[in-house]
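One structure is given here, and the rest of the page talks about it.
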Amino acid sequence: MEEDDNLKKGNERNKKKAIFSNDDFTGEDSLMEDHLELREKLSEDIDMIKTSLKNNLVCSTLNDNEILTLSNYMQFFVFKSGNLVIKQGEKGSYFFIINSGKFDVYVNDKKVKTMGKGSSFGEAALIHNTQRSATIIAETDGTLWGVQRSTFRATLKQLSNRNFNENRTFIDSVSVFDMLTEAQKNMITNACVIQNFKSGETIVKQGDYGDVLYILKEGKATVYINDEEIRVLEKGSYFGERALLYDEPRSATIIAKEPTACASICRKLLNIVLGNLQVVLFRNIMTEALQQSEIFKQFSGDQLNDLADTAIVRDYPANYNILHKDKVKSVKYIIVLEGKVELFLDDTSIGILSRGMSFGDQYVLNQKQPFKHTIKSLEVCKIALITETCLADCLGNNNIDASIDYNNKKSIIKKMYIFRYLTDKQCNLLIEAFRTTRYEEGDYIIQEGEVGSRFYIIKNGEVEIVKNKKRLRTLGKNDYFGERALLYDEPRTASVISKVNNVECWFVDKSVFLQIIQGPMLAHLEERIKMQDTKVEMDELETERIIGRGTFGTVKLVHHKPTKIRYALKCVSKRSIINLNQQNNIKLEREITAENDHPFIIRLVRTFKDSKYFYFLTELVTGGELYDAIRKLGLLSKSQAQFYLGSIILAIEYLHERNIVYRDLKPENILLDKQGYVKLIDFGCAKKVQGRAYTLVGTPHYMAPEVILGKGYGCTVDIWALGICLYEFICGPLPFGNDEEDQLEIFRDILTGQLTFPDYVTDTDSINLMKRLLCRLPQGRIGCSINGFKDIKDHPFFSNFNWDKLAGRLLDPPLVSKSETYAEDIDIKQIEEEDAEDDEEPLNDEDNWDIDF
């Protein structure tokens, strides 16, 4: 019964709409100007304000200093008996605390309660510009403390930025973090926890085992060793860094000399966010050293990571022969992780290597060459040794030249759309199928007008592209040509002629390619290339029907009259964009959508504009919404959930690699193509982020806690939304606020509600992944560590899942629509009538804001 009830709840939920917070001037702002009075806050005022703010949902995670800062921004308002304070249905922008008097609350013109001193109202207005759920009128003369949303959220942003920058400065000063990357240091900064100590309170005690690093942000602390005062630490000092690396007793006692605040980092949280610090530091050193090598810099990133993982790390005392020319057997390369070593050739010193330096390129390139050097430690040191076995395990063989050759081919073909999403197996088969051919100066490699069947990559030399006897350009090493011949039987559009002697090319024949690439992937590639090749103008499009409708306009099914190729045309009303102040968002949506190039993300063909609309011409996706699909399927099986969640992960991972946060992930924004594979659509909420974003945007039920709290967020918010989607797939309803329409109550449940699971959900791996995706602390959320999506892909939930086959379209989707399915089917005449009405009102447009559209 519980399963049926929850399935019913999930099926009955309405489609959820995104919200955009903005700080436009409202009627409420105008009203408050008439009641504002200047008044200095007394200590009892500040105490009351602080108490009220601490009980406020949005302020629940703020520390005392942040609460005090916000208190200082509260303004004083005076009302006479009968004065209106806020009105039900109007957009709100203030949060209030009653200082004196009584205020009546009305819902739908019915009085429901009276509030007095210390009570607060308008909490939702601090989050975004939602409509007021009640009217409040002064019953008696009274006064309020109030703060405007824009001031409140700007203050939160300022406090958050200041705190992050200050903590990051402290992190930069800790020597143990010197070898970390910028991204890794930012991860640690986000993991900092502020701890306050009273004067005389012990921070760490000599002899105790510790796992926390402390950095003094405020105050002073005294260091004692064996009860003897050694020194006083001040702001910026740090202690306990060895606790992050080693499990050993504290070497001193440290006591707060005055009220002291410390930024603290514990080993457990650091391991979650970054991994074992010592391992990370050594891996960074090894990777950087390998990238400096003339040999290893030609390896792929994955191969370098594998080498770092398989390298043997050893400690050596001072004055020790680490490698002797007469005794070395399998070691081919060394990297100094700590300390210094001296390098000898024929007993003559030829140099000193310190941390981060490496040696051995010649022995890697020619592994049969005897080791002629001796390496001796000058001090205690730690060395990474790369052996023949390490190289063989990493590369699959000991032939370095062949491996570099393979890497070159792979890096070239992965740049091309038709090869980019091949499975590893398909990619390997394709590369193995390449053959080598040579040409002399003046030889025709391909002839204009002939039907081609080969694809070429230039291994060495130069060729000329000639069309109608006119030289167009010259191609050189690692350039390619003729790829269309693998998909289409069509004449070559130009000739390719060898420019010099001994031009070497790798080539593969169409017959071989078609043996490797078959079925859904081949069909997908053919359609994608054909769509991109077609040149489309607005007047060449003819509308067939309306297939979607939203806040800003409609989506039409159109066809290109010359070629009959069908597309989707998203028509966005300029009036709606201007009225809702979304000019920057629509420009950003165009920029992001134009750059996207992934099989699980909607493909933009081009954009148009006229006096009334912006137009996005995209590929046509005919399989309906995932929202409807999961209702047809019922509660998803594990394999079905793996398919859909895995597909969404690949799309979101692609965006995050480009520093794009999507911010509105939900089944309504995912379509299914005719093969049953996903397409992520609608980038109206997406944003490119370098640091952190602060705007409240997205669909409330899918919003991460950090979006609501207003202290800054990044790509972690999409990981939270993955957890909401997975819960919906497996459990039925939404995990937070499923039965709520009041946005404040939805937000309250997201921030404080308990995550529970129906009794019929028994798979422990599924439950564990949902819990870890829906971790309220972003730094503890799976997928948000330095490993990124790898941690999610490696989770036991996906233990039997083939990611390679998913990317290669070799899996059977849970649902393939038997006919074309769209979100809407609206009569075209109805839309045309509305468009005609639109002409009657002039646009309040800004000059040239859309000039680049």
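Here the Cβ of each residue, glycine as well, is placed from N, Cα and C on the backbone.
What Swiss-Prot lists as active site, proton acceptor is Asp664. Neighbours of Asp664 (active site, proton acceptor), defined as other CB atoms within 10 A of its CB across all chains, total 24.
Sequence annotations record features per position, and here Swiss-Prot assigns 3',5'-cyclic GMP 2 binding site to Arg473, Gly482, Glu483, Ala485, Arg492, Thr493 based on experimental evidence. Within 10 Å of the C-beta atom of Glu483 (3',5'-cyclic GMP 2 binding site) sit 20 other C-beta atoms, taking all shown protein chains into account.
Annotated ATP binding site per Swiss-Prot: Ile547, Gly548, Arg549, Gly550, Thr551, Phe552, Gly553, Thr554, Val555, Lys570, in sequence order. Non-local contacts of Val555 (ATP binding site) by the CB criterion (under 8 A, 6+ apart in sequence, same chain) comprise Ile546, Ile547, Gly548, Arg549, Ala568, Leu569, Lys570, Cys571, Ala823, Glu824. DSSP assigns Val555 (ATP binding site) to a strand segment in the three-state reduction.
Residues annotated as domain 'Protein kinase' in Swiss-Prot, with sequence analysis given as evidence: 541-798.
Annotation note: Ser133 (mutagenesis position) sits in a coil segment as assigned by DSSP. According to Swiss-Prot, the mutagenesis experiment Ser133 to Ala carries this note: No effect on cGMP-mediated catalytic activity. Slight reduction in cGMP-mediated catalytic activity; when associated with A-251. Severe loss of cGMP-mediated catalytic activity; when associated with A-493 or A-251 and A-493.
Where Swiss-Prot documents Ser251 to Ala as a mutagenesis experiment, the accompanying text is: 12% reduction in cGMP-mediated catalytic activity. Slight reduction in cGMP-mediated catalytic activity; when associated with A-133. Severe loss of cGMP-mediated catalytic activity; when associated with A-493 or A-133 and A-493. A 10 Å cutoff on Cβ-Cβ distances gives Ser251 (mutagenesis position) a total of 14 other Cβ atoms nearby, all chains included.
Secondary structure from DSSP puts Gly360 (mutagenesis position) in coil. Record note (Swiss-Prot) on the mutagenesis of Gly360 to Glu: 55% loss in cGMP-mediated catalytic activity.
According to Swiss-Prot, the mutagenesis experiment Arg484 to Ala carries this note: Reduces affinity for cGMP and severe loss of kinase activity. The Cβ of Arg484 (mutagenesis position) lies under 8 Å from the Cβ of Gly452, Glu490, Ile529, each of which sits 6+ residues away along the same chain. The DSSP secondary structure for Arg484 (mutagenesis position) is helix.
In sequence order, Glu448, Lys467 are the residues near Thr493 (mutagenesis position), counting only same-chain partners six or more apart with C-beta under 8 A. Per Swiss-Prot, mutagenesis Thr493 to Ala is noted as: 42% reduction in cGMP-mediated catalytic activity. Severe loss of cGMP-mediated catalytic activity; when associated with A-133, A-251 or A-133 and A-251.
Gln532 to Ala appears in Swiss-Prot as a mutagenesis experiment; the accompanying note says: Reduces affinity for cGMP and severe loss of kinase activity. Mapped onto three states, the DSSP output places Gln532 (mutagenesis position) in helix. Taking all protein chains in view, 12 other C-beta atoms sit within 10 angstroms of the C-beta of Gln532 (mutagenesis position).
Within 10 Å of the Cβ of Asp533 (mutagenesis position) there are 11 other Cβ atoms, across all protein chains. Swiss-Prot lists Asp533 to Ala among its mutagenesis entries, and the accompanying note reads: Reduces affinity for cGMP and severe loss of kinase activity.
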Notebook entry, point to check: Using a Cβ-Cβ cut-off under 8 angstroms and a sequence gap of six or more, which residues of the chain neighbour Arg492 (3',5'-cyclic GMP 2 binding site)?
Noted result: Ile446, Gln447, Glu448, Gly449, Glu450, Val451, Gly452, Gly482, Ala485
Check: What is the number of other Cβ atoms found within 10 Å of the Cβ of Arg549 (ATP binding site)?
Finding: 14
Item checked: Which same-chain residues, if any, lie at least 6 apart from Ser133 (mutagenesis position) yet have Cβ under 8 Å of it -> Gln88, Val107, Ala124, Asp742, Leu744
Item checked: Chain-internal residues near Arg473 (3',5'-cyclic GMP 2 binding site), provided their CB is under 8 angstroms and they sit 6+ positions away -> Glu464, Ile465
Notebook entry, point to check: If you measure Gly553 (ATP binding site) to Ser251 (mutagenesis position) at Cα, how many Å is it?
Noted result: 67
Item checked: Residues satisfying Cβ distance under 8 Å from Thr551 (ATP binding site), sequence separation of at least 6 -> Lys17, Ser576, Leu580
Next item on the list: Based on DSSP, name the secondary structure state of Ile547 (ATP binding site): helix, strand or coil.
Entry: strand
